[in-house]
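S.K.: Pasting the feature list from Swiss-Prot:
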- Asp230: active site, proton acceptor (ACT_SITE)
- Val110, Gly111, Lys112, Gly113, Ser114, Tyr115, Gly116, Val117, Val118, Lys133: ATP binding site (BINDING)
- 104-395: domain 'Protein kinase' (DOMAIN)
- Lys133 to Met: Abolishes CAM4-dependent activity (MUTAGEN)
- Lys134 to Arg: Abolishes CAM4-dependent activity (MUTAGEN)
- Thr266 to Ala: Do not affect CAM4-dependent activity; when associated with F-268 (MUTAGEN)
- Tyr268 to Phe: Do not affect CAM4-dependent activity; when associated with A-266 (MUTAGEN)
Amino acid sequence: MGGGGNLVDGVRRWLFQRPSSSSSSSSSNNNNNNHEQPIFNSSSFSSSSNPNHSANSGELIIEEDLDFSGLTLINVPKRNHLPMDPHKKGETEFFTEYGEANRYQIQEVVGKGSYGVVASAVDSHTGERVAIKKINDVFEHVSDATRILREIKLLRLLRHPDVVEIKHIMLPPSRREFRDIYVVFELMESDLHQVIKANDDLTPEHYQFFLYQLLRGLKYVHAANVFHRDLKPKNILANADCKLKICDFGLARVSFNDAPTAIFWTDYVATRWYRAPELCGSFFSKYTPAIDIWSVGCIFAEMLLGKPLFPGKNVVHQLDLMTDFLGTPPPESISRIRNEKARRYLSSMRKKQPVPFSHKFPKADPLALRLLERLLAFDPKDRASAEDALADPYFSGLSNSEREPTTQPISKLEFDFERKKLVKDDVRELIYREILEYHPQMLEEYLRGGDQLSFMYPSGVDRFKRQFAHLEENQGKPGAAGGGRSTALHRHHASLPRERVPAPNGETAEESSDVERRAAAAVASTLESEEADNGGGYSARNLMKSASISGSKCIGVQSKTDKEDTIAEEEDNETVAELTDKVASLHNS
């Protein structure tokens, strides 16, 4: 999609999240007067209850007219389509047993990886395009299954236009023996990482619009006492109409302490380039929602620069880049750092003066830079909250509190499983209970103590399996309609619901059965040669395995530049001790 022309109805749709609408549906042109700033003719934020969801997770619907004709459409990578075999069209009919006959009309495989398969489809009830992700062997590893449970639960509870939405989860055939799950999502076209790479002509209005959506979504998430903990451009889904949605809540956590702004989790492994300074070297024993605000600041700076702001090679290099730009922190900030060796490291650092933001971003709006300074404050207590940032003068004429709702903190009972040691059967039962939230009749029977649900409400998953198997078998065949490849090779990093691991041209299902083993070996070999000097703890399995249901990394055919970016940035499993002795000394208090 080209980057020129007036923004049309699709641009308005970000504020028209009605149940039957799709932010990825095609838009039609109309003639609007051009405005440099969006104009709101009316404002109302309503909440409607969805019968498939709990009462405390009402869907937010914005009902207002927005003229954003000053924006242009953004470029997003296009897919090559793999049309269905006309002789196999009948296999698209499924879910007849549970009253869902023909609801989802499968169109094409848009993603494939060790986790399973993603197919695009059309919901015949609403007409919107959706993505259906089949996750294989959910319970192979309890840790992965727990992460999936956490994300399914959070995405059910966090119902907001700026957070990716689960539309439906398919009923498994057996309560106690199922292994795979099928999750239906709204279909998004790309992610912010790809948008930044593909568009060198973004306007100040684009930047403002993007940041507004991120902060509005984050305000809602933080009001629920949820910390995302891994915000980065690849975890922000995007459409050509400029709509953004936050995804990948697999690392998110909910705070239940009496003081919800002071939390500590020992398993935190955020992507380094977007990691707040208090997380580098375990500087703070406690951290706050300000960790997400820092990440948003880094993302906003990347939009303005067209490249990452702090592309550190390791933790120490990351700190050096931060202090080179922001200056060394003042003594009062250093004094609040609990790690003694970290305090000594920063105290002994040569005095650095901050670089004026106007020098780093000479073409940026001064109001944007003043807000960016508030987002990138070194000391977390000095960072603006999402709510405060939305009230910044930068959003004058755009921000409206009635369109920026808050919510109640999530109940502690929802995440009681986090405090228990779970086995596979425990997680399976908890995920099954979450699936029933999308099947209200069965949920009612379940809550009454019914134990024969699969006999009362038969599952359509078996038919769905055959449908996915057919798609996988025909994906990439030389004679298949569409030219043998269903995904574009240049799509290397993706968040659901887009392609992950495109199979080589001409590869059959049998030939691709060992794709994970071969790709993992190739990645391991590449990393061994390119990371020899660093001794990094980069895991090939972790690159291939997608534990997140709404966003994940992938291995694809990468250019040298993209491969180096991935290796440098995506070392999510690094521990400080794996880098250098210097960093290890910071880690050990």
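Note that Cβ sites are derived from N, Cα and C of the backbone, with glycine treated the same way.
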S.K.: Using the alpha carbons only, what distance in Å do you get between Lys134 (mutagenesis position) and Gly116 (ATP binding site) once rounded?
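M.R.: Distance (Cα to Cα, whole Å): 5 Å.
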S.K.: Summarise the model's confidence over the domain 'Protein kinase' (104-395) as a mean pLDDT value.
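M.R.: Overall, the domain 'Protein kinase' (104-395) comes to a mean pLDDT of 88.
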S.K.: Roughly how many angstrom lie between the C-alpha atoms of Asp230 (active site, proton acceptor) and Val110 (ATP binding site)?
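M.R.: Cα to Cα, Asp230 (active site, proton acceptor) and Val110 (ATP binding site) are separated by 24 Å.
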S.K.: According to DSSP, does Lys133 (mutagenesis position) sit in a helix, a strand, or coil?
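M.R.: The residue in question, Lys133 (mutagenesis position), is strand (DSSP, three-state).
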S.K.: Where does Asp230 (active site, proton acceptor) sit in DSSP terms: helix, strand, or coil?
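M.R.: For Asp230 (active site, proton acceptor) - judged by DSSP and reduced to three states - the answer is coil.
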S.K.: Select the closest residue to Lys133 (mutagenesis position) from the following binding-site residues, measuring between CA atoms: Val110, Lys112, Gly116, Val118.
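M.R.: The smallest Cα gap between Lys133 (mutagenesis position) and any of the binding-site residues is with Val118.
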